[in-house]
Amino acid sequence: MASQSPKCLMLYSTTDGHTKTIMDTIARQLADETKVRCDVVDIKDGNSYVLADYEKVLLGASIRYGHFSAAFINYVKQHHSELSAMPSAFFSVNLTARKLDKNTATTNVYTRKFLNQSSWSPQLVGVFAGALWYPRYNFFDRVLIQFIMKVTGGETDSTKEIVYTDWAAVRRFASDFAALPLAVPPRPKANTVEKPDGILRSGSGAHCLLAIVGMSAAVIVGIRIIAAKRG
């Protein structure tokens, strides 16, 4: 009797759907090239799946306004021991990674901070640029993201939809994930080269300031629109 194909659990946390698109792309490549059986699952439903039933696990999560989703953070906290005991990998998705000096685990502040604070030590980490969907955002998100993009030198045309993802990098990551050995050797905490705390706090503070200013801008614009309608 033929042996069953290896199974891979692929859990994603997405804000606007693009992280799932990336995960689906990786799953298709694995299925085509290695015949691995891939279960692509929203991490909100992750607890319905038993990690011990899989040979490998991949987690992918988007970042919005500097934060991963609560569902993603809670899942990792709950299952970090199981994740570290099996072949596991992780990728984050954020617009900051559109910049070449912000698209690795050591240079992307959000990813680096998460890994340094997490008890989980994935064997493989990727950072991918996300997508900008101005027409699909609600008013608040559109104004705030537009403001952040202006401050960071990005696209501010609210009619644009832009995918910044480097698909070649995604394919390389998929190949590296497929190559992870099934046996997990003891390993130290992943070396993400954390910068001094002051720098991290400064970076986080800057993003908080951007969020506050952006929210203020959104409120002001909303008030002006309401006032104009009443007038």
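Glycine residues also receive a Cβ, built from the backbone N, Cα and C atoms like all the rest.
If you look for the noted substitutions, you won't find them, since the model keeps the original residues.
According to Swiss-Prot, the protein has these features:
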DOMAIN    8-178  domain 'Flavodoxin-like'
BINDING   14-18, 90-158  FMN binding site
MUTAGEN   Y134 to F  Greatly reduced formation of protoporphyrin IX
MUTAGEN   Y137 to A, F or S  No formation of protoporphyrin IX
MUTAGEN   R142 to A  Greatly reduced formation of protoporphyrin IX
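A helical conformation is recorded for L115 (FMN binding site) in the three-state DSSP classification. Between T14 (FMN binding site) and Y137 (mutagenesis position), the C-alpha separation comes to 14 Å. When secondary structure is read from DSSP and collapsed to three states, V125 (FMN binding site) falls in the strand class. For E155 (FMN binding site), other Cβ atoms within 10 Å of its Cβ number 17. Comparing CA positions across the mutagenesis positions Y134, Y137, R142, the one lying closest to E155 (FMN binding site) turns out to be Y134. Within 10 Å (C-alpha to C-alpha) of Y137 (mutagenesis position) lie the following binding-site residues from L95, L115, I145: I145.
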